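Novice: The following feature annotations were taken from Swiss-Prot:
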- HIS19, HIS94, TYR178: Cu(2+) binding site (BINDING)
- HIS167, GLN176: O2 binding site (BINDING)
- TYR46 to Ala, Phe or Trp: Leads to lower C1-oxidation (MUTAGEN)
- TYR93 to Ala, Phe or Trp: Leads to lower C1-oxidation (MUTAGEN)
- TYR216 to Ala, Phe or Trp: Leads to lower C1-oxidation (MUTAGEN)
Amino acid sequence: MKAFFAVLAVVSAPFVLGHYTFPDFIEPSGTVTGDWVYVRETQNHYSNGPVTDVTSPEFRCYELDLQNTAGQTQTATVSAGDTVGFKANSAIYHPGYLDVMMSPASPAANSPEAGTGQTWFKIYEEKPQFENGQLVFDTTQQEVTFTIPKSLPSGQYLLRIEQIALHVASSYGGAQFYIGCAQLNVENGGNGTPGPLVSIPGVYTGYEPGILINIYNLPKNFTGYPAPGPAVWQG
């Protein structure tokens, strides 16, 4: 797996630059596809700006146009157990937390209705690292790869990457969410039961200690980053 914390830098002051999107899907072969081929084009495709309202319907996939973007996006075919990923359009520069979730897509991955219920489960996460009370992170990584769970049942899915930038997260609404959703058709699956299941939006209130956090002034009893959302499904 490729984490985005491989080359580390120490956070000592807020960063104001470095917005990004996740337009490219990484196929099992390692091929990086073109922009917005298998990933739904997002509203920030020009600005690269984040989502900050965790209660907004846009928080799910941040599509350019929910009714049309899904149908204009291709669906990638992969197998359960394959290693796939996302590539950002620039370095994942802001310090924070990253996770990947999936949802069965009904009636299909290219449907605007896909992922609208309590159907999402987490398959991967990267927690920020802290050394001597300071967060350390990679300032150069663009690619994030992970494994589709081997026991995941066959079918069509949405695959959602989310990086939560924490550099200005000390007040409510300050955390920045960088989001992308790919459309998948999973073959050669198993008979696992994914979970815990959550809704998006609905998975966060914005007051979670892993979202509302001052990474520059941690409490003396800080023991590690508390990841928000459900636990990773070990399927």
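Placed from the backbone N, Cα and C atoms, the Cβ positions cover glycine too.
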Novice: Given the recorded positions HIS19, TYR46, HIS167, GLN176, TYR178, which one's Cα is the least distant from that of TYR93 (mutagenesis position)?
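Specialist: Sorting the recorded positions by distance from TYR93 (mutagenesis position), the top entry is HIS19.
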Novice: Looking only at Cβ atoms, how many others are within 10 Å of the one on TYR46 (mutagenesis position)?
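Specialist: Result for TYR46 (mutagenesis position): 8 neighbouring Cβ atoms inside 10 Å.
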Novice: Rank the recorded positions TYR93, TYR178, TYR216 by the number of other Cβ atoms within 10 Å of each Cβ, and give the residue at the low end.
Specialist: TYR216
Novice: Sort out for me which one of HIS19, HIS94, HIS167 has the most neighbouring CB atoms within 10 A, since those are the binding-site residues we care about.
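Specialist: Its Cβ has the most other Cβ atoms within 10 Å: HIS94.
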Novice: Measuring Cα to Cα, how far is TYR216 (mutagenesis position) from HIS167 (O2 binding site) in Å?
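Specialist: About 8 Å separate the Cα atoms of these two residues.
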Novice: Between TYR178 (Cu(2+) binding site) and HIS167 (O2 binding site), how far is it from one CA atom to the other, in Å?
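Specialist: Spelling it out, the Cα of TYR178 (Cu(2+) binding site) and the Cα of HIS167 (O2 binding site) are 13 Å apart.
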Novice: Which whole-number value in Å describes the distance between the Cα atoms of HIS167 (O2 binding site) and HIS19 (Cu(2+) binding site)?
Specialist: 12
